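Report on one structure; see the data block that follows.
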Amino acid sequence: MSEFLTPERTVYDSGVQFLRPKSLDEFIGQENVKKKLSLALEAAKMRGEVLDHVLLAGPPGLGKTTLAHIIASELQTNIHVTSGPVLVKQGDMAAILTSLERGDVLFIDEIHRLNKAVEELLYSAIEDFQIDIMIGKGPSAKSIRIDIQPFTLVGATTRSGLLSSPLRSRFGIILELDFYTVKELKEIIKRAASLMDVEIEDAAAEMIAKRSRGTPRIAIRLTKRVRDMLTVVKADRINTDIVLKTMEVLNIDDEGLDEFDRKILKTIIEIYRGGPVGLNALAASLGVEADTLSEVYEPYLLQAGFLARTPRGRIVTEKAYKHLKYEVPENRLF
């Protein structure tokens, strides 16, 4: 996949902190999530209580990290940021937990990747605001209970199915983020252009939005590249011609597909007669890992209606045939 279209963070996402919304009012899209979060925040503030623990689930690039920072901002408290993979030992987690002040937000990205020992230490911390740590080794080792300040855990995950039931059940607020509409992405792009001090035409913003795979991170990334083209051609505003020139350089078509996306669909059509084809067989034909294919490449193709999963395997849809200008087979069930 093109580095410009991956929803994961890349080096092309540096220097965009100033584009992030600082409050729920500035945050575009995810209306249901915002309503639930706004209610919980307002109630906690009115009662003078610590906010319930929050789980933010959804595909990468949809604003989970931004929402975590907004939660801390709305509560006017400190945020401590870490991620599941870096918390290797219980001591790593204990050091963070004992440094928290009342009402602080602890944000753990990729919380589904916590190892079991660290996760188990977290249970008593988020439920009773206490932790038990072992002092010493061998027969003389003893457990000491330490009280910690009440805090709010905000966990983010792209794979909520990998969360253990005991951990998931300890979150009082579970929010599922979904892909954005073209209309919402257009507003995000126009806001970003304004903050970058660049004028953009409405049609140009919509053109970028349609190629952004329902993901704000991609929309911002593409907008930055379009701004580069604007600078090079010495124009005074972003119009559709400038967007098209940029997308041609990036090899991104009008449906937001890049070269490898098209290769996936063409492989199924040309080698497997449109499918069905099993994940492992398709991955072998493409020379990629099966997990990479299912977790990185497939979500957008499924969401956009180019690919479908059946009990027998993957099939391409009529939309894919038409987009790639293949003749649609007769008597084919899609």
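Cβ from N, Cα, C; glycine included.
Pulled from Swiss-Prot:
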{"type": "BINDING", "residues": "L19, R20, F27, I28, G61, L62, G63, K64, T65, T66, Y180, P216, R217", "note": "ADP binding site"}
{"type": "BINDING", "residues": "E26, F27, I28, L62, G63, E127, D128, F129, R170, P216", "note": "ATP binding site"}
{"type": "MUTAGEN", "residues": "A156 to S", "note": "32% DNA-dependent ATPase activity, allows branch migration"}
{"type": "MUTAGEN", "residues": "A156 to C", "note": "38% DNA-dependent ATPase activity"}
{"type": "MUTAGEN", "residues": "T158 to V", "note": "5% DNA-dependent ATPase activity"}
{"type": "MUTAGEN", "residues": "P216 to G", "note": "11% DNA-dependent ATPase activity, allows branch migration"}
{"type": "MUTAGEN", "residues": "R217 to A", "note": "43% DNA-dependent ATPase activity, allows branch migration"}
{"type": "MUTAGEN", "residues": "R217 to K", "note": "5% DNA-dependent ATPase activity, no branch migration"}
{"type": "BINDING", "residues": "R309, R314", "note": "DNA binding site"}
>> Using a 10 Å cut-off on CB atoms, tell me which of the recorded positions T65, T158 is the least crowded.
In response: T65
> Is D128 (ATP binding site) helix, strand or coil when read with DSSP?
Replying inline: helix
> What number of additional C-beta atoms lies within 10 angstroms of the C-beta atom of D128 (ATP binding site)?
Replying inline: 11
> Counting other CB atoms within 10 A of each CB, which of the binding-site residues F27, Y180 comes out lowest?
Replying inline: F27
> How far is it from D128 (ATP binding site) to A156 (mutagenesis position), counting Cα to Cα, in Å?
Replying inline: 21
> Taking the residues the record says bind ADP (L19, R20, F27, I28, G61, L62, G63, K64, T65, T66, Y180, P216, R217), how far apart in Å are the two Cα atoms that sit farthest from each other?
Replying inline: 17
>> Need the DSSP three-state call for E26 (ATP binding site) to compare against my parser.
In response: coil
> So which recorded positions out of A156, T158, R309 end up within 10 angstroms of T65 (ADP binding site), measuring C-alpha to C-alpha?
Replying inline: A156
